[in-house]
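Looking at Swiss-Prot, the entry for mutagenesis of HIS138 to Ala says: No effect on both kinase and phosphorylase activities. The Mg(2+) binding site feature in Swiss-Prot is assigned to HIS138, SER160, GLU202. What Swiss-Prot says about the mutagenesis result for GLY148 to Ala is this: Loss of both kinase and phosphorylase activities. Under mutagenesis, Swiss-Prot gives GLY153 to Ala with this note: Loss of both kinase and phosphorylase activities. Sequence annotations record features per position, and here Swiss-Prot assigns ATP binding site to GLY153, LYS154, SER155, GLY156, VAL157, GLY158, LYS159, SER160 based on a curator's inference. SER155 to Cys appears in Swiss-Prot as a mutagenesis experiment; the accompanying note says: Loss of both kinase and phosphorylase activities. Recorded in Swiss-Prot as a mutagenesis result, SER155 to Ala or Thr carries the remark: Nearly no effect on both kinase and phosphorylase activities. For the mutagenesis result LYS159 to Arg, the note given in Swiss-Prot is Slight reduction in both kinase and phosphorylase activities. What Swiss-Prot records for LYS159 (among others) is active site. Looking at Swiss-Prot, you'll find the mutagenesis SER160 to Thr noted as follows: Nearly no effect on both kinase and phosphorylase activities. What Swiss-Prot lists as active site, proton acceptor is ASP177, and the listing cites similarity to another entry. While the structure shown retains the original residue, Swiss-Prot records the mutagenesis experiment GLU202 to Ala with this note: No effect on ATP-dependent kinase activity, but loss of both PPi-kinase and phosphorylase activities. ARG204 to Ala appears in Swiss-Prot as a mutagenesis experiment; the accompanying note says: Reduced kinase activity and loss of phosphorylase activity. GLY205 to Ala appears in Swiss-Prot as a mutagenesis experiment; the accompanying note says: No effect on ATP-dependent kinase activity, but loss of both PPi-kinase and phosphorylase activities. Quoted from Swiss-Prot, the note attached to the mutagenesis of GLY207 to Ala states: Reduced kinase activity and loss of phosphorylase activity. No effect on FBP binding.
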Amino acid sequence: MAKVRTKDVMEQFNLELISGEEGINRPITMSDLSRPGIEIAGYFTYYPRERVQLLGKTELSFFEQLPEEEKKQRMDSLCTDVTPAIILSRDMPIPQELIDASEKNGVPVLRSPLKTTRLSSRLTNFLESRLAPTTAIHGVLVDIYGVGVLITGKSGVGKSETALELVKRGHRLVADDCVEIRQEDQDTLVGNAPELIEHLLEIRGLGIINVMTLFGAGAVRSNKRITIVMNLELWEQGKQYDRLGLEEETMKIIDTEITKLTIPVRPGRNLAVIIEVAAMNFRLKRMGLNAAEQFTNKLADVIEDGEQEE
């Protein structure tokens, strides 16, 4: 998991630092935010102190109604030794009690002109993206008709050559050789290329080529959600391969199950066309049109009609 510090959030959203500068390198370990309304009312039993605290108009207007002594106690309790930051929205004025408590405990107090809900949404999206679980897989990621296809297989099976043919057919390369994958949601995997090899494709006998330079900016993209895995393997004579497409194999990446197709490789098979059609067929299945199921249903009807005639 990547490290995110308060300083990163401050720079990303151009937040104004009010006080507690010594704590700007505190780590942020979770994407969940806290709006400590009930804590300002005095209930700290389940206070999530390790989260970024977000104060809006509602919390601060209630805070202003508290007696002076309670104001100091509430802010001292909000500013703990593990609280990454306290952020105020709408350019609200900062209570002096909060400034004093933040300087005392080294908790950064930041301010944003954004509305509270808008700021909360943007912060959550940023933190979920940066704190998402990550892994790296040997393969090629291509955007085919809007479907993120991760092509895997043993070294030398023809992954990069297939990707090159797909790019020539108008599809977009995301990553070759090494695909960095992060799980942004419970069932969302997003892949991208390491910065060092972004837009590059390695073809044996030809060397390294820059896809964006050769084919233009429309032939590449920086990241893509992975929807299906296509595993290329050398054809084995005695092995049984799926010929109808009724059985759906899956592959687990991090904590997400992804549909996986195994495509046997042998001379004369146009892998680029097969993968292209597989991506289109996958989209049709998700739209409720399954050719294999339609065929088996028709076959069952024909068999049933034949039995009735007998």
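One is the number of the first residue shown, and numbering goes on along the chain from there.
For all residues, glycine too, the Cβ spot is worked out from N, Cα and C.
Original residues throughout; no substitutions modelled.
Sequence features annotated in Swiss-Prot and their locations in the structure.
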| residue | record | DSSP (3 states) |
| --- | --- | --- |
| HIS138 | mutagenesis position | strand |
| GLY148 | mutagenesis position | strand |
| LYS154 | ATP binding site | coil |
| ASP177 | active site, proton acceptor | coil |
| GLU202 | mutagenesis position | strand |
| GLY207 | mutagenesis position | strand |
(request) Measuring C-alpha to C-alpha, could you say which of the recorded positions GLY156, VAL157, LYS159 are within 10 Å of the residue listed as 'active site, proton acceptor'? (result) LYS159
(message) Of HIS138, GLY148, GLY153, GLU202, which is closest to SER160 (mutagenesis position) if I measure between C-alpha atoms? They're all mutagenesis positions.
(response) GLU202
(message) Helix, strand or coil by DSSP: which one applies to SER160 (mutagenesis position)?
(response) helix
(request) Would you list, in sequence order, the residues of this chain other than HIS138, SER160, GLU202 that have their CB within 8 A of the centroid of the site's CB atoms, where the site is the one recorded for Mg(2+)? (result) GLY139, VAL140, SER155, LYS159, ASP176, ASP177, LEU201
(request) Go through the mutagenesis positions HIS138, GLU202, ARG204, GLY205, GLY207 and tell me which ones have a CA within 10 A of the CA of GLY156 (ATP binding site). (result) ARG204
(request) Starting from LYS159 (mutagenesis position), work out which of the mutagenesis positions listed here (GLY148, ARG204, GLY205, GLY207) have their Cα within 10 Å, and give them in sequence order. (result) none
(message) Below 8 Å Cβ to Cβ and six or more residues apart, same chain only. Which residues does that give for VAL157 (ATP binding site)?
(response) LEU232, GLU233, LEU234, VAL265
(request) Would you mind reading off the Cα separation of ARG204 (mutagenesis position) from GLY158 (ATP binding site), to the nearest angstrom? (result) 9
(request) Name, in the order they occur in the sequence, the residues of the same chain whose CB lies under 8 A from the CB of HIS138 (mutagenesis position) and which sit 6 or more residues away. (result) THR152, SER155, ASP177, CYS178, VAL179
(message) Excluding near sequence neighbours, so keeping only residues 6 or more apart in the same chain, what lies with its CB under 8 A of GLU202 (mutagenesis position)?
(response) SER160, ASP176, ASP177, ILE208, ILE209
(request) Would you please pick out, from the recorded positions LYS154, LYS159, the one with the fewest other Cβ atoms within 10 Å of its Cβ? (result) LYS154
